[in-house]
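Visitor: I have a structure I would like to understand better, so I am pasting it below and will then ask my questions one at a time.
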Amino acid sequence: MLLRRRNGPCPFPLLLLLLAHCICIWPASAARDRYARQNNRQRHQDIDRDRDRDRFLYRSSSAQNRQRGGANFALGLGANGVTIPTSLEDKNKNEFVKGKICIGTKSRLSVPSNKEHHYRNLRDRYTNCTYVDGNLKLTWLPNENLDLSFLDNIREVTGYILISHVDVKKVVFPKLQIIRGRTLFSLSVEEEKYALFVTYSKMYTLEIPDLRDVLNGQVGFHNNYNLCHMRTIQWSEIVSNGTDAYYNYDFTAPERECPKCHESCTHGCWGEGPKNCQKFSKLTCSPQCAGGRCYGPKPRECCHLFCAGGCTGPTQKDCIACKNFFDEAVSKEECPPMRKYNPTTYVLETNPEGKYAYGATCVKECPGHLLRDNGACVRSCPQDKMDKGGECVPCNGPCPKTCPGVTVLHAGNIDSFRNCTVIDGNIRILDQTFSGFQDVYANYTMGPRYIPLDPERREVFSTVKEITGYLNIEGTHPQFRNLSYFRNLETIHGRQLMESMFAALAIVKSSLYSLEMRNLKQISSGSVVIQHNRDLCYVSNIRWPAIQKEPEQKVWVNENLRADLCEKNGTICSDQCNEDGCWGAGTDQCLTCKNFNFNGTCIADCGYISNAYKFDNRTCKICHPECRTCNGAGADHCQECVHVRDGQHCVSECPKNKYNDRGVCRECHATCDGCTGPKDTIGIGACTTCNLAIINNDATVKRCLLKDDKCPDGYFWEYVHPQEQGSLKPLAGRAVCRKCHPLCELCTNYGYHEQVCSKCTHYKRREQCETECPADHYTDEEQRECFQRHPECNGCTGPGADDCKSCRNFKLFDANETGPYVNSTMFNCTSKCPLEMRHVNYQYTAIGPYCAASPPRSSKITANLDVNMIFIITGAVLVPTICILCVVTYICRQKQKAKKETVKMTMALSGCEDSEPLRPSNIGANLCKLRIVKDAELRKGGVLGMGAFGRVYKGVWVPEGENVKIPVAIKELLKSTGAESSEEFLREAYIMASEEHVNLLKLLAVCMSSQMMLITQLMPLGCLLDYVRNNRDKIGSKALLNWSTQIAKGMSYLEEKRLVHRDLAARNVLVQTPSLVKITDFGLAKLLSSDSNEYKAAGGKMPIKWLALECIRNRVFTSKSDVWAFGVTIWELLTFGQRPHENIPAKDIPDLIEVGLKLEQPEICSLDIYCTLLSCWHLDAAMRPTFKQLTTVFAEFARDPGRYLAIPGDKFTRLPAYTSQDEKDLIRKLAPTTDGSEAIAKPDDYLQPKAAPGPSHRTDCTDEMPKLNRYCKDPSNKNSSTGDDERDSSAREVGVGNLRLDLPVDEDDYLMPTCQPGPNNNNNMNNPNQNNMAAVGVAAGYMDLIGVPVSVDNPEYLLNAQTLGVGESPIPTQTIGIPVMGGPGTMEVKVPMPGSEPTSSDHEYYNDTQRELQPLHRNRNTETRV
């Protein structure tokens, strides 16, 4: 009708409708606008008035909500859920149908700033929601008329339900069936945790008629004024653990009288009417249901075990709710896997029915804000995986550094984000971030006080690219003007959203002027809320949907600085930005560019950039680095090159087979292998090298040849060594043609002999070439060869004696001729005339001597005269000469004899006669330096331990006149000790000062004040035994094998110095740094004699389980016995500090070792290392390896540690770090009284400041050194019991062969001394000289029982005979340290037994000074043994 009359006059009804609109609608709209403005002003007043109240903490949740209650700032909310489609048909009528999934909240009981807006948030969050993923909190609803119908569709809550301060009279959850209780609510004052908790509410009824199951947690009701019917509910039917509900009512007024349940209700009810009767599916079941659910009372009416809250039938499809997972109307224990095994093909294949586990639901695809990992929807990837396209995939190499988010950013946690790429969680910057605050723990105890955060420290976020949760900014500070430190942030995933307004990016009431997050490309989930920022510009012009992933994501940007004021202030986008807006001022802050984008900066044209080109209509890109100008991508589009051009490409340098010719690459000569020019030689402008080259005699290259060419005539082929460093270095590893020897025309190597020279330049003589034939040769010009002439010829024309030109001796003419002729050549040469021509004729000078048949005239007389003259002349010369020589010799000998007699007379008269002959030992002088320091230079700290004659302190050495502090350990000799202890003290200093090695504890100095002190390096990390026990999970194979190698190196050094340690164990190896260990305890080390390889001890405790059998039986100690102890020490390391033979008594060890007992193979130890350890435990000492061999073996192991030790997680083990700050703290503790201005120095750097730099294992020692086992107890307390692993004074029976001995053995398997004191021991102690001279009987002890003669225990005693009171002893006749008797007799050592010393105790086995210093006495009837 309206269409037919559209051109005619308006009908009357339409006029009335228009009038009604003018009268009613417009005033209503105006009133609504006025109400909105008034409400807005009221809201600002409420926010300002409630700023302090925002921090109000309810007593059960104060610690969890200290970040400011004003977080609930929302002014509006849009629902943000995940809809999961279902394939159920309507005819199934199954109640378990998932629809919309909503995210729960975590704000507990925090008070909202605006309760009306709080109600709107709840309404928008849960409208049409059927599945709450998290907690459902219904709080602070004081208006009893509020509509709660938005709760009608909720069927399942995965967390807990909290109802607090709700005044609505009736709260109804008509379809709620199950509360899973995966997260529970708890009051801090009580231990109970609740899945349903109702408190301080004035509602009359809480109606949940379909609630069937609470899988975890309890139910509680606390101080509810009017709530009825809750006490009638049979909670054991609902709560899975079967407990009853918790009720508490503390008000003075009595509880409200509640109406009775409907008559149709068999037990309890939720409210009035039959629909609120409690339903039962557990208490009414048959016993055959085994405590599960049922759908009837009969035995066969039990629900499936996967059902929760009851069922309608016996199968998995009949469940009302699922206990584990819901998969298309079927309850399952697990979701269908994404991959399944194919038994036919034996491979894993993709499962077409596979689904992901999301909460208690199986879904085909995970929600957009979650990640896929191993068939589950997760919020973050595990440590070894990274997010790639919404799926967790293994990292290719190191994973991007991921840091956990924080509830509030403050000065205490900001440094944890340094170098982070991904923040797994949320970032919140609040007012207290910049003002500081006092932390309060969940148990209401005071936490740390955080200082205000300097805004400059926020630069740590410059490396962050992703935030998996949300970013919340609510802080103000004068310097907090922008978010430029998030300039590299690319994605906010929003896997966790703020409870108010579902915000992923929320900036409220901040002091920001601009955002400047120029690289933010996407907000995957959640809304954008930017409100009440009075100085913030630019945000209103940003097109937020361009960076939001889903269209339903909301944006609230309002009540910031007005656009006209921003424009007035000039805080507007650049003219190069398009309508999408910008993050701040500048052309690099645009979301998109109006013209062109060049590396994130907007420009008007690509021509403004010299080395850029137009990639497309919107993008400029930089030219290739080798292009100075270009017209496209790649080095082949260059218009001008930066370096050189090779064909169509610009390159940084010419390829190997080309050279640079004024910016263009030209081909090298064909024979070159790389070049700088066109020539075919080697040098500038020629080849760099070539495969084959002809060289001159001066080793310069004449020209290059091709690889397959042959050397020309006159040259030979020669290989150039790869290490060549001379003029032929460019040809190293290649070949050259070297010129033959000048005497050789054709050759195969340099030389002129037949083996290398095939043709001579001039002549050949035998096997070598000659320039010309020698005089004793003749020349064959045709063959150009020299032949040897006849021996009797002087010049010849042939090889025979008849070819001579002249003779060496005599000519022999033909016998038929009557006489020689001057020009006759018919003769032979001979060395001796024949009998028939035995006469030599010298008459003809031109002919020379020749053989003749008859003598010449007067030849006989002439011959006789010549012989006589020779004898006369010879005799006349020789006889006088001999006589003169004899006379001179006699006179010299007489003078020498007189001079000796004069010297002897002079020495006798002057008293300088030396009757003692020299006995040179050929041993060099010990020139090691021993530094002496003053007592005032030392600052002692706490006691590290005690020994038999001293204490060990940690301390600091401050050298006088120098501004330096050195951490040291100070060993101080007690004043109560005697002279013998002082001697032993100095002997230890002598040994430690004489030996210097990187793996031996270094003696720094000695203090000779009233109390003698040794100053050594301070080992900050204690002994290696404790270190491996305390850091077992952090020690890898590399560290273990490095320590083993270092111990072997230190012991190899002692072996070279002929020192026997005697007590090598892990407890006597100290740790300076995690990479450096040092062997300690030289107090028991003994120097071997130069003519002996063993040392025999007469007393002292012995670590039985660390010693070789010969040590236990005969007390014989050698370097090979140290090898046995080394094997046990390495076994301790590989077992991380286990005790050897822990369950075997020490008294049984000798017998068991003799029958083949060995330590078992450690779990992490390979067979290679264990075989090495077994070689150290050979019963025959000669079969054991040396320490030099062990050093080589373990160094080889350390090069491939993973091959020889199998430690779980080896690659992830990291030893504890040791920082310079720890060093400074230690110095502050050790020397608190110093002014602190001194610099900290390493002991090695201080003592050797000019050492050449090089690799060194020395590091700073700045930590406290644990107690050394060597100094365990106060030696003055002789009755004390140690009670530890190092000592045990109880005696034990030890077996040696078939002999059983009752010997004292301590708990650490140390064999106690067996010698007993003589009856006059006390007197001898008071008079050592008398004791030394007296003969003391040998007491019956261990050494006597086994029949081994007692040996010299202290050879160094002979060095100090006067000190020890042996004044009458003859001077030793051998080297220092080698005890030798001065007469024909022998020597016997008689040692007193322990017990005669009143101060002796079990812990003195390291400092057994009385036994070690016993004087030696001579006995002519005994034999010397060393």
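Cβ coordinates come from backbone N, Cα and C, glycine included.
Swiss-Prot lists Asp1063 with the feature active site, proton acceptor, giving sequence analysis as the kind of evidence. Per Swiss-Prot, ATP binding site is recorded for Leu944, Gly945, Met946, Gly947, Ala948, Phe949, Gly950, Arg951, Val952, Lys971, and the stated evidence type is sequence analysis. Per Swiss-Prot, domain 'Protein kinase' is recorded for 938-1198, and the stated evidence type is sequence analysis. In Swiss-Prot, a published mutagenesis experiment is listed as Leu348 to Asp, annotated In dim-arm; Does not form dimers even in the presence of spitz; when associated with E-341; A-342; D-344; E-346 and A-347. Experimental mutagenesis at this site is recorded by Swiss-Prot as Cys793 to Arg, annotated: In EGFR-ELP-1. One mutagenesis experiment named in Swiss-Prot is Ala936 to Thr, and its note says In EGFR-ELP-B1 and EGFR-ELP-B1RB1. In Swiss-Prot, the entry for mutagenesis Tyr1095 to Phe states: Weak interaction with EGFRAP; when associated with F-1204; F-1218; F-1246; F-1271; F-1310; F-1342. Very weak interaction with EGFRAP; when associated with F-1204; F-1218; F-1246; F-1271; F-1310; F-1342 and 1405-F-F-1406. The structure shown retains the original residue. Under mutagenesis, Swiss-Prot gives Gly1156 to Ser with this note: In EGFR-2C82. Experimental mutagenesis at this site is recorded by Swiss-Prot as Pro1162 to Leu, annotated: In EGFR-1F26.
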Visitor: Within a 10 Å radius of its Cβ, which of these recorded positions (Leu348, Leu944, Val952) has the fewest neighbouring Cβ atoms?
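Guide: Selected from the recorded positions Leu348, Leu944, Val952 on minimum Cβ neighbours within 10 Å: Leu348.
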Visitor: Spatially, and counting Cα to Cα, which of the recorded positions is closest to Gly1156 (mutagenesis position)? Options: Leu944, Met946, Val952, Asp1063.
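Guide: Spatially nearest to Gly1156 (mutagenesis position) by Cα position is Asp1063.
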Visitor: Considering only the recorded positions Leu944, Met946, Gly950, Val952, Asp1063, which residue has the minimal Cα-Cα separation from Cys793 (mutagenesis position)?
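Guide: With Cα distances computed to Cys793 (mutagenesis position), the winner among Leu944, Met946, Gly950, Val952, Asp1063 is Asp1063.
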Visitor: Rounded to an integer, what is the Cα-Cα distance in Å between Leu348 (mutagenesis position) and Leu944 (ATP binding site)?
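Guide: So the alpha carbons of Leu348 (mutagenesis position) and Leu944 (ATP binding site) sit roughly 62 Å from each other.
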Visitor: May I ask for the distance between Gly950 (ATP binding site) and Ala936 (mutagenesis position), taken between their Cα atoms and rounded to an integer number of Å?
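Guide: The Cα atom of Gly950 (ATP binding site) is 19 Å away from the Cα atom of Ala936 (mutagenesis position).
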Visitor: Using DSSP reduced to three states, classify Ala936 (mutagenesis position) as helix, strand or coil.
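Guide: For Ala936 (mutagenesis position) - judged by DSSP and reduced to three states - the answer is helix.
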Visitor: Helix, strand or coil by DSSP: which one applies to Cys793 (mutagenesis position)?
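Guide: Strand, per DSSP.
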Visitor: Counting Cβ neighbours within 10 Å across all chains shown, tell me which of the recorded positions Cys793, Gly950, Asp1063, Gly1156, Pro1162 comes out on top.
Guide: Asp1063
Visitor: Which one of these recorded positions, Ala936, Met946, has the sparsest Cβ neighbourhood, judged by other Cβ atoms within 10 angstroms?
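Guide: Among the recorded positions Ala936, Met946, the lowest count of other Cβ atoms within 10 Å belongs to Ala936.
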Visitor: Can you tell me how far the Cα of the residue listed as 'active site, proton acceptor' sits from the Cα of Met946 (ATP binding site), in Å?
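Guide: One finds 18 Å between the Cα atoms of these residues.
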Visitor: Nearest to Ala936 (mutagenesis position) in three-dimensional space, by Cα, is which of the recorded positions Leu944, Met946, Val952, Pro1162?
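Guide: With Cα distances computed to Ala936 (mutagenesis position), the winner among Leu944, Met946, Val952, Pro1162 is Val952.
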